[in-house]
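Here the structure is laid out as C-alpha cells; the discussion comes afterwards.
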Amino acid sequence: MSAFNTTLPSLDYDDDTLREHLQGADIPTLLLTVAHLTGDLQILKPNWKPSIAMGVARSGMDLETEAQVREFCLQRLIDFRDSGQPAPGRPTSDQLHILGTWLMGPVIEPYLPLIAEEAVTAEEDLRAPRWHKDHVASGRDFKVVIIGAGESGMIAALRFKQAGVPFVIYEKGNDVGGTWRENTYPGCRVDINSFWYSFSFARGIWDDCFAPAPQVFAYMQAVAREHGLYEHIRFNTEVSDAHWDESTQRWQLLYRDSEGQTQVDSNVVVFAVGQLNRPMIPAIPGIETFKGPMFHSAQWDHDVDWSGKRVGVIGTGASATQFIPQLAQTAAELKVFARTTNWLLPTPDLHEKISDSCKWLLAHVPHYSLWYRVAMAMPQSVGFLEDVMVDVGYPPTELAVSARNDRLRQDISAWMEPQFADRPDLREVLIPDSPVGGKRIVRDNGTWISTLKRDNVSMIRQPIEVITPKGICCVDGTEHEFDLIVYGTGFHASKFLMPINVTGRDGVALHDVWKGDDARAYLGMTVPQFPNMFCMYGPNTGLVVYSTVIQFSEMTASYIVDAVRLLLEGGHQSMEVKTPVFESYNQRVDEGNALRAWGFSKVNSWYKNSKGRVTQNFPFTAVEFWQRTHSVEPTDYQLG
C-alpha cells in the first residue's frame, strides 16, 4: 500500500491508453462504473449480469462476450470524456437500488442503506459524527480513554476526534496496527480482499489482492498519520486495572510505562484490545523438556532458521495454513499434527498481485475505485449466512445442517477432490467430518493441499501424548524427532479483556461476572454494573461468513460515539445498560447461534468457550447489526 485515493480523477487520456487498460478491468466493476458515470442505467443488460459464487461477483461471460463488453464500455467512456461532463457525485438511493439489484438481485435490497455508506467518493466519510462537543457541551470537562491502537481503537479515536471529544489511547506496543504489528510469521496476510479489508474513508492503493501483513501494517500507519492519531497515543503503556469510582462517576485506570505506574481517570473507557492477541499454547505434558527452539506463530522467532531442519507444527488453523507452506519449501522434514481439519474456500487470486491495469483504472477512471469496492461489499455483506443456517426439518447432521449447507459442501468438495487424484490417502485426512461453517473456513488457492502432498511433508492425526526432549510422542507410542516445534494453536479468544482487572459498581469484578471465558455484552459492547464502559470487537461480534471486522468496527465506533453524545447532550454523568435489555439480547444471540452450523456441530473450534457456548460469533445479518448500532436507543440505558 503506497498511498490513498483521495481525489476524484479526470478522464484525460487518449483512446489507446483507455483501451489498453480496460483489458485488465473487472467486468462487473466496469459496467457499474460506466452506468454511474453516464447516468445510463439501461446498459446493465440482464445477459451481462454477473454470477455470484461464494461471496464473489464474477463476470460469468465467455471471452468473446467479455471483449464485446470492454469495447462497448470503451466507447461510452470516450463519449463521456469528449462531452466534457463532470463526474457525478456518489450514487443516489434510486441509482444504488438499480445498480445493486442488477449485481445481486432482490437479496441486496435490505442491505442498500448499509451499502450506501460504503458507496462514497474518496473524499467522503458518511459515518463521521454529525455533531461536535463544542455545540452540545462546550464547557464540560470530559475525557475518553481508549485502550489499544489496533484497527478498532484507531476508528474509535478518529470518531472522537471528529466529534471534538478529548481522548487518549494507551497502547502496550510500540506502534499502531494491533495484530498486523504483532504477527510477523512467514506468509501472514489478510483473508479478506485488501480493498474490502480497509476503512470506508481511507481507500488504499494496494499491491496484492490479499495483502501480506507488512502492507496492512503500513496501511494502518498511513491512516494514523493522515488523521493525526499518533499525537493522541501513549505507546509502550499497558493498562492493568480499570475501576469505576461511584463517588466521582469516573473510571480510575492504572497503567505502567517506562517511568513506572500511574493512575488516571476518565469519564468513559473504551476497550479496543482485540480478541486474537493472547497466544494459546496447549498444556501438553513435557512441554518444558524439549531441547530445541519452540514458539507460537504469533511470537515468531526470526533468528531461527528452519532450512534443512526437522520441523513439527501443532495445529492447522488459519495462521498455520499460511506459514506451513513457507516452512515446507526448505525444511528437510515437516510433520503437521492436527486434531481436525478445515473446509477450504476456493480463492484463485489469494496470492495474486493487483495488475498494473487495475491500478491504473483505480487511479484514473472516475468512480472505478468506488465500484471496485462496492462490487465486493455487496456480496460480502450478504455473504453465505443462509448457507450455514440450521434447518431443523432437514434434518441437520455433522455432514450438513441444511440442503443449502449440503450444496455448499458439495461445491467445495468438487473443488478439493481433483487435488486428491494422485493422493487418495490425503482425502480421508483432509475432508472434514463436520459441516461447512462448523469451524472457521480457510481461504486457499490450491497451495494447502499441494503443500501436504510434498515428499517432505506429512500430516499426523494421532493425538499427542507428551512432548519429549527430542520431539513429540503420540498416543500410539510413536516418537517424532524434531529440531524445531511451532505452535499454530490459536489464541485465548474467549477470555475477553484479559489480563486487565476491571471492576464496576460495588466492586463487582468483570471477569467474575464473565466466569473467565463466558463473556456477554449488549451489542458486544456494554455490560450491566459497568457504566460508561464499552468494548470494540467484544463478545459475539465475530464475523465468519460475511462482512469484515473493519466494517463492524466502524459500526461499533459510531454507536459508542453516539452514546457519548447522549451523555453530553443530556448532561448525564453515567449510562448503564438495563439488565432486562442485556439479558433479552444475549438470549436471542444464544438462540441464534444454536441454529448455525458452528453452534450445532460438535467439532472443536475457537468460536466456543470451555463449556461449549459460542462466545465469538454474531449469528444474524450485517444489516441487523448496522440497524442496531446506527444510533443509541436511550430507553435501553439507565441514565444518571
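Numbers run from 1 along the shown chain.
Glycine residues also receive a Cβ, built from the backbone N, Cα and C atoms like all the rest.
Taken from Swiss-Prot, the feature FAD binding site applies to SER152, GLU171, TRP180, ASP191, ILE192, TYR197, VAL239, GLN275. Cβ environment of TYR197 (FAD binding site): VAL190, ALA211, VAL216, THR548, ILE550 lie under 8 Å away, each six or more residues apart in the same chain.
DSSP assigns TRP300 (mutagenesis position) to coil in the three-state reduction, outside any helix or strand. Quoted from Swiss-Prot, the note on the mutagenesis of TRP300 to Ala or Tyr is: Impaired folding.
As a published mutagenesis entry, ARG339 to Ala appears in Swiss-Prot alongside the note: Largely decreased affinity for NADPH. DSSP assigns ARG339 (mutagenesis position) to coil in the three-state reduction, placing it in neither a helix nor a strand. Around ARG339 (mutagenesis position), the same-chain residues six or more apart in sequence whose CB sits under 8 Å from its CB are ARG461, PRO463, ASN604, listed in sequence order.
In the three-state DSSP classification, LYS439 (mutagenesis position) falls within coil. Here Swiss-Prot describes LYS439 to Pro as a published mutagenesis experiment; the accompanying note says: 20-fold decrease in catalytic activity.
Quoted from Swiss-Prot for the published mutagenesis LYS439 to Ala or Phe: 100-fold decrease in catalytic efficiency with NADPH. 4-fold higher efficiency with NADH.
Quoted from Swiss-Prot, the note attached to the mutagenesis of LYS439 to Asn states: 20-fold decrease in catalytic efficiency with NADPH. 6-fold higher efficiency with NADH.
Swiss-Prot gives this note for the published mutagenesis GLY490 to Ala: Retains activity, but shows impaired binding properties of NADPH. Listed in sequence order, LEU276, PRO279, MET280, GLY315, GLY317, SER319, TRP606 are the same-chain residues six or more apart from GLY490 (mutagenesis position) with CB atoms under 8 A from its CB. In the three-state DSSP assignment, the secondary structure recorded for GLY490 (mutagenesis position) is coil.
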Key: For the binding-site residues GLU171, ASP191, the one whose C-beta sees the most other C-beta atoms within 10 angstroms   = GLU171
Query = What's the CA-CA gap between TRP180 (FAD binding site) and LYS439 (mutagenesis position) in angstrom, rounded?
reply = 23
Query = Between TRP300 (mutagenesis position) and ASP191 (FAD binding site), what is the CA-CA distance rounded to a whole number of Å?
reply = 20
Remark   = VAL239 (FAD binding site) -> DSSP, reduced to three states, gives strand
Note = With neighbours defined as other CB atoms within 10 A, the best-packed of the binding-site residues SER152, GLN275 is SER152
Key: Recorded FAD site residues SER152, GLU171, TRP180, ASP191, ILE192, TYR197, VAL239, GLN275, farthest C-alpha pair in Å   = 31
Query = Just how many other Cβ atoms lie inside 10 Å of the Cβ on ILE192 (FAD binding site)?
reply = 21
